[in-house]
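Report on one structure; see the data block that follows.
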Amino acid sequence: MTNIRKTHPLAKIINNSFIDLPAPSNISAWWNFGSLLGICLILQILTGLFLAMHYTSDTATAFSSVTHICRDVNYGWIIRYMHANGASMFFICLFLHVGRGLYYGSYMYPETWNIGIILLFAVMATAFMGYVLPWGQMSFWGATVITNLLSAIPYIGTSLVEWIWGGFSVDKATLTRFFAFHFILPFIVSALAAVHLLFLHETGSNNPSGIPSDSDKIPFHPYYTIKDILGALFLILVLMMLVLFSPDLLGDPDNYIPANPLSTPPHIKPEWYFLFAYAILRSIPNKLGGVLALVFSILVLAIIPLLHTSKQRGMMFRPLSQCLFWLLVADLLTLTWIGGQPVEHPFITIGQLASILYFAILLILMPTISIIENNLLKW
């Protein structure tokens with residue numbers, strides 16, 4: 001009798017994706033982040049669902065409903081902080097996952113890569129709207145500043161912003177619709193993640209050496225299931241350390257002040273995972289230019305496959321490209337730091353230089369260095 005997992009229509013899909021899937025024998029821990037992102041997404045949906053049971057999306061009661069969750073709901077505090085810090089873990093895994101893709105040339109699977117970029121935008125949109133929901137000072141002013149950026153769009157800008165707001169300022173209508181979108185988007189993200197996997201399994205996984213691994217495959221289970229479980233345990237350990245020891249480490253204290261349209265906080269800044277993009281936005285004096293740079297800072301990933309000039313897929317055997325890659329990482333850390341600083345000298349100049357360097361590395365230096373490396377191979 002044939003095994004039911006290989007014949008049953010539903011079990012067959014799971015079997016071909018997670019059990020009998022032929023995987024390269026040499027993929028490293030950098031390939032763990034896909035499964036970790038899946039775990040993060042499930043965790044966020046579950047904690048979010050329980051938070052939504054107690055949250056009210058009304059300007060008069062939103063802040064106090066979050067307080068009520070933390071004070072009065074059984075284990076409400078841990079659910080709330082797991083959700084808030086779970087978002088941070090989600091983005092850490094996302095950045096490492098994208099970084100892995102850049103380093104090892106995983107962008108050479110264009111469908112998987114492009115769905116990944118759409119996923120990144122969707123998760124960023126979800127996180128932004130989630131940050132508005134507690135209706136603290138940073139929630140309100142963050143929503144005001146970021147939605148206001150759309151007014152830079154010529155001709156339709158102002159009408160578009162008022163349409164998104166549902167009025168002439170960020171108010172009750174804005175909060176209600178943001179809650180609705182924040183609730184539905186993670187399910188759209190789940191569907192996109194399934195498509196992401198579908199395209200990945202069409203080609204099979206990349207591996208650190210960057211050469212085809214068809215001649216040397218091993219079954220996903222038990223080898224990579226156990227490896228993923230180890231990664232998951234480490235993820236949960238770090239998350240729970242954050243939640244139980246310093247839950248507000250990555251948050252902004254201003255968000256414990258209820259939203260007040262009449263009082264602007266001294267420094268309006270988004271959550272840490274948006275700071276690099278925020279720094280790029282601020283480093284351009286022109287409003288429309290800043291918005292375009294902000295969008296392009298993520299969208300630039302879409303043209304990376306077109307700029308691949310190297311004869312090798314990954315950077316494993318390309319020391320010059322490796323140096324450039326780690327310079328890019330340092331540059332992104334610099335941008336993240338600048339995004340959290342006030343707009344004054346010397347931070348403005350550092351931000352502008354870091355922004356120029358970011359685009360220069362991705363668009364000019366990487367392809368150029370790859371050509372130089374190709375020529376070095378001939379020596």
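Cβ atoms are placed via backbone N, Cα and C, with glycine included.
Don't expect the noted substitutions in this model, because it carries the original residues.
Under a cutoff of 8 A between CB atoms, and with a sequence separation of 6+ in the same chain, the neighbours of H83 (heme b b562 binding site) are Q44, T47, G48, L51. Per Swiss-Prot, heme b b562 binding site is recorded for H83, H182, and the stated evidence type is similarity to another entry.
The Cβ of H97 (heme b b566 binding site) lies under 8 Å from the Cβ of F33, G34, L37, each of these being in the same chain and 6 or more residues away along the sequence. Marked as heme b b566 binding site by Swiss-Prot: H97, H196.
For H201, the entry in Swiss-Prot reads ubiquinone binding site. Counting every protein chain shown, the number of other Cβ atoms lying within 10 Å of the Cβ of H201 (ubiquinone binding site) is 14.
Of all the Cβ atoms in the protein chains shown, 15 others lie within 10 Å of the Cβ of A125 (variant position). A125 (variant position) falls within a helical segment according to DSSP. In Swiss-Prot, the entry for natural variant A125 to T states: In strain: Isolate MME-K2. The structure shown retains the original residue.
For the naturally occurring variant I257 to F, Swiss-Prot gives the following note: In strain: Isolate MME-TKY3. Every protein chain considered, the tally of other Cβ atoms within 10 Å of the Cβ of I257 (variant position) stands at 15.
The Cβ of S263 (variant position) has 10 other Cβ atoms within 10 Å, all protein chains considered. DSSP classifies S263 (variant position) as coil under the three-state reduction. Under its natural variant entries, Swiss-Prot includes S263 to N with the note: In strain: Isolate MME-1, Isolate MME-G1, Isolate MME-G5, Isolate MME-TSU1 and Isolate TH017.
Under its natural variant annotations, Swiss-Prot gives F276 to L the following note: In strain: Isolate MME-K2. Reduced to three states, the DSSP call for F276 (variant position) is helix. If you take the C-beta of F276 (variant position) and look for same-chain residues 6 or more apart in sequence within under 8 angstroms, you find S297, L332, L335, T336, G339.
Quoted from Swiss-Prot, the note on natural variant I304 to V is: In strain: Isolate MME-G1, Isolate MME-G5 and Isolate MME-TSU1. Shown in sequence order, L102, Y107, W113, L362 are the residues of the chain, 6+ apart in sequence, with a C-beta less than 8 angstroms from the C-beta of I304 (variant position). When secondary structure is read from DSSP and collapsed to three states, I304 (variant position) falls in the coil class.
Looking at Swiss-Prot, the entry for natural variant E344 to G says: In strain: Isolate MME-TKY3. For the recorded site, E344 (variant position), the DSSP three-state label reads coil. There are 7 other Cβ atoms within 10 Å of the Cβ belonging to E344 (variant position).
Within 10 Å of the Cβ of H196 (heme b b566 binding site) there are 21 other Cβ atoms, across all protein chains. Within its own chain, H182 (heme b b562 binding site) has G48, T126, M129, G130, L133 as residues 6 or more apart in sequence whose C-beta sits under 8 angstroms from its own.
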